[in-house]
Amino acid sequence: MDLGLAGRRALVTGAGKGIGRSTVLALQAAGAQVVAVSRTREDLDSLVRECPGVEPVCVDLADWEATEQALSNVGPVDLLVNNAAVATLQPFLEVTKEACDTSFNVNFRAVVQVSQIVARGMIARGVPGAIVNVSSQASQRALTNHTVYCSTKGALDMLTKVMALELGPHKIRVNAVNPTVVMTPMGRANWSDPHKAKVMLDRIPLGKFAEVENVVDTILFLLSNRSSMTTGSALPVDGGFLAT
């Protein structure tokens, strides 16, 4: 199926690893020009070697001023994937100021800032656009030791709706994708314990975790004109977890 992404310019945050990296590869394979944003230079260097033509931008999105400087002259962007995120797991009674500050700066505030930069450019050019925010099933279900992470993703889901409301008149669609556990290298490592995995898998009707391509396919669909009437949604990629 042709998604009509050829010739469009996309920006992906958290592009060095996992879902972000795979999204960059898929977008370029679909004919898009891609700006890849990561805080880790080594990841960007290896991405450019694997995927020549990608435009790398190395910046820590937790730093507002550095992000403004790095992205203010990034050029026209038609498609945005806000994927960068951090997860600090702590019991509620042990949550620290540092965990709150870092998590909200990256998982929420950076989405606001990057989306503002990109959306202002779209509006100035008078062109339609699409934004996908990578959220989580944790936005809608409480998970032990995930106080801050769940809260940032809940905030991200509501941000998605407000962005859709305010940017819709400018023909800019905004949606979230909400995966379950995803089998990235980090996901495999974190859920390798059979007992821990079984507790979660027992809550998923399809009985399995998501593969990276399940999430990437959904992101590309939401970026494409195939979803031209979809905005303000939070689309689960969770095997039915949120239905239970």
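Cβ atoms are placed via backbone N, Cα and C, with glycine included.
Substituted residues are absent from this model; it holds the original ones throughout.
Of all Cβ atoms in the protein chains displayed, 22 besides its own lie within 10 Å of the Cβ of TYR149 (mutagenesis position). Residues annotated as active site, proton acceptor in Swiss-Prot: TYR149.
If you draw a 10 Å sphere around the CB of LYS153 (mutagenesis position), it holds 26 other CB atoms from the protein chains shown. In the three-state DSSP scheme, LYS153 (mutagenesis position) falls into the helix class. Residues or ranges marked as active site by Swiss-Prot: LYS153.
Annotated NADP(+) binding site per Swiss-Prot: 11-39, in sequence order, evidence recorded as similarity to another entry. In the three-state DSSP classification, ARG39 (NADP(+) binding site) falls within coil. Counting only same-chain residues at least 6 apart in sequence, those with a Cβ under 8 Å from the Cβ of ARG39 (NADP(+) binding site) are GLY16, CYS58, VAL59, ASP60, LEU61, ALA84.
Around the Cβ of SER136 (mutagenesis position), the number of neighbouring Cβ atoms within 10 Å comes to 30. Residues annotated as substrate binding site in Swiss-Prot: SER136.
Experimental mutagenesis at this site is recorded by Swiss-Prot as SER136 to Ala, annotated: Loss of activity.
Sequence-distant neighbours of GLN137 (mutagenesis position): residues of the same chain at least 6 apart with a C-beta under 8 Å from its C-beta are ASN178, PRO179, THR180, PRO236, ASP238, PHE241, LEU242. Quoting Swiss-Prot on the mutagenesis of GLN137 to Met: Slightly reduced activity. Loss of activity for sugars; when associated with F-143 and L-146.
Among the mutagenesis experiments that Swiss-Prot reports, LEU143 to Phe is described with the note: Slightly reduced activity. Loss of activity for sugars; when associated with M-137 and L-146. Sequence-distant contacts of LEU143 (mutagenesis position), defined by Cβ-Cβ distance under 8 angstroms and a gap of at least six in the same chain, are TYR149, CYS150.
One mutagenesis experiment catalogued in Swiss-Prot, HIS146 to Leu, is accompanied by this note: Slightly reduced activity. Loss of activity for sugars; when associated with M-137; F-143 and L-146. For the recorded site, HIS146 (mutagenesis position), the DSSP three-state label reads strand. Within 10 Å of the Cβ of HIS146 (mutagenesis position) there are 20 other Cβ atoms, across all protein chains.
Record note (Swiss-Prot), mutagenesis TYR149 to Phe: Loss of activity. The unchanged residue is displayed.
In Swiss-Prot, a published mutagenesis experiment is listed as LYS153 to Met, annotated Loss of activity.
One entry in Swiss-Prot concerns the mutagenesis experiment ASN190 to Val. Its note says: Slightly reduced activity. Loss of activity for sugars; when associated with S-191. Other C-beta atoms found within 10 angstroms of the C-beta of ASN190 (mutagenesis position) number 14, with every protein chain shown included.
Listed in sequence order, VAL181, ALA197, MET200, PHE209 are the same-chain residues at least 6 apart in sequence whose CB falls under 8 Å from the CB of TRP191 (mutagenesis position). For the published mutagenesis TRP191 to Ser, Swiss-Prot gives the following note: Slightly reduced activity. Loss of activity for sugars; when associated with V-190.
In Swiss-Prot, the entry for mutagenesis TRP191 to Phe states: Slightly reduced activity. The structure shown retains the original residue. DSSP assigns TRP191 (mutagenesis position) to coil in the three-state reduction, placing it in neither a helix nor a strand.
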Neighbouring C-beta atoms (10 Å sphere around the C-beta of ILE19 (NADP(+) binding site)): 26
Nearest of the binding-site residues (LEU11, ALA15, ILE19, THR23, VAL35) to HIS146 (mutagenesis position), judged by Cα-Cα distance: ILE19
Of LEU11, ALA15, LEU27, VAL35 (the binding-site residues), the residue whose Cβ has the fewest other Cβ atoms within 10 Å: VAL35
Candidates ILE19, LEU27, GLY31, SER136, ASN190 (recorded positions) with Cα within 10 Å of LYS153 (mutagenesis position): SER136
Local Cβ density at GLY31 (NADP(+) binding site) - other Cβ atoms counted within 10 Å: 13
Distance [Cα-Cα, Å, rounded] between ILE19 (NADP(+) binding site) and ASN190 (mutagenesis position): 16
